[in-house]
Amino acid sequence: MSEQRQESLQNNPNLSKKDVKIVEKILSKNDIKAAEMKERYLKEGLYVLNFMSSPGSGKTTMLENLADFKDFKFCVVEGDLQTNRDADRLRKKGVSAHQITTGEACHLEASMIEGAFDLLKDEGALEKSDFLIIENVGNLVCPSSYNLGAAMNIVLLSVPEGDDKVLKYPTMFMCADAVIISKADMVEVFNFRVSQVKEDMQKLKPEAPIFLMSSKDPKSLEDFKNFLLEKKRENYQSTHSF
């Protein structure tokens, strides 16, 4: 757990000392498992991406479209509170996907990923993939606290959500190794200020690239796909401390 996270917990007026110790124990246990999973990812030769966003930002649609690229081979761990709908959508595109239903939990944890990882391995999906993509539970708060051992943490912000979210949810955007502004074809409809997002990201994480993406603009997806392939070639590993 990062010093910043620990200090934030200890200074939270809504948490008793007992509560703080419980939360610290949970997060520390998750960090240990995340480190173990990272070793397993590397052993399998997988480059792991953790996609986070609000519900309905377009994560699954983006993955469906990525499946059309012959040079981008991946399998997926899906996280949702209920239903297998997203995993089913991806399977129809020929993508090996395992659904994790969390019930009431608003995030995925490293121990949850382990079970899905083992199932994908048993199915032979890992050896056919260059990337393992984790589509986290739709939420701009909880997932940013849980390390999954990913090489990159990528945050989507959809245009209909508004351009003010970066500083409203700083913990999420501080962990981003890249930001996608999705549904970018609706920028004018919603008076969405891309410049505001860029300005706010300069304050939080200036090194994180920002991509404008729309399902109506195939080149925007191809540019992002090429970016991911390059990061894999570089073996870029996120330095963010959860």
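Glycine too: its Cβ is placed from the backbone N, Cα and C atoms.
The mutagenesis experiment Lys18 to Ala is recorded by Swiss-Prot, whose note states: Decreases interaction with HypA.
For the mutagenesis experiment Ile22 to Ala, the note given by Swiss-Prot reads: Decreases interaction with HypA.
If you draw a 10 Å sphere around the CB of Cys142 (mutagenesis position), it holds 17 other CB atoms from the protein chains shown. Annotation source Swiss-Prot lists Ni(2+) binding site at Cys106, His107, Cys142.
According to Swiss-Prot, the Zn(2+) binding site annotation covers Cys106, Cys142, on the basis of a curator's inference.
Here the residue is the original one, but Swiss-Prot notes a mutagenesis experiment at this spot, Cys142 to Ser: Weakens metal binding and decouples the GTPase and metal binding activities.
According to its DSSP assignment, Lys168 (mutagenesis position) is helical. For Lys168 to Ala, Swiss-Prot lists a mutagenesis experiment annotated as follows: Abolishes GTP-dependent dimerization, but does not affect nickel-dependent dimerization. Loss of GTPase activity.
According to Swiss-Prot, the experimentally introduced change Met186 to Leu is described as follows: Strong decrease in GTP-dependent dimerization, but does not affect nickel-dependent dimerization; when associated with V-190. In this structure, Met186 (mutagenesis position) is part of a helix by DSSP.
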Q. Near His107 (Ni(2+) binding site), meaning Cα within 10 Å, which of Cys142, Lys168, Met186 (mutagenesis positions)?
A. Cys142
Q) What is the number of other Cβ atoms found within 10 Å of the Cβ of Lys168 (mutagenesis position)? A) 11
Q: Identify all same-chain residues not among Cys106, His107, Cys142 whose C-beta atom falls within 8 angstroms of the centroid of the Ni(2+) site's C-beta atoms; report them in sequence order.
A: Ala105, Leu108, Val137, Asn139, Val141, Pro143, Ser145, Tyr146
Q.
Taking the Cα of Cys142 (mutagenesis position) as the centre, which of the recorded positions listed as Cys106, Lys168, Met186 lie within 10 Å of it?
A. Cys106
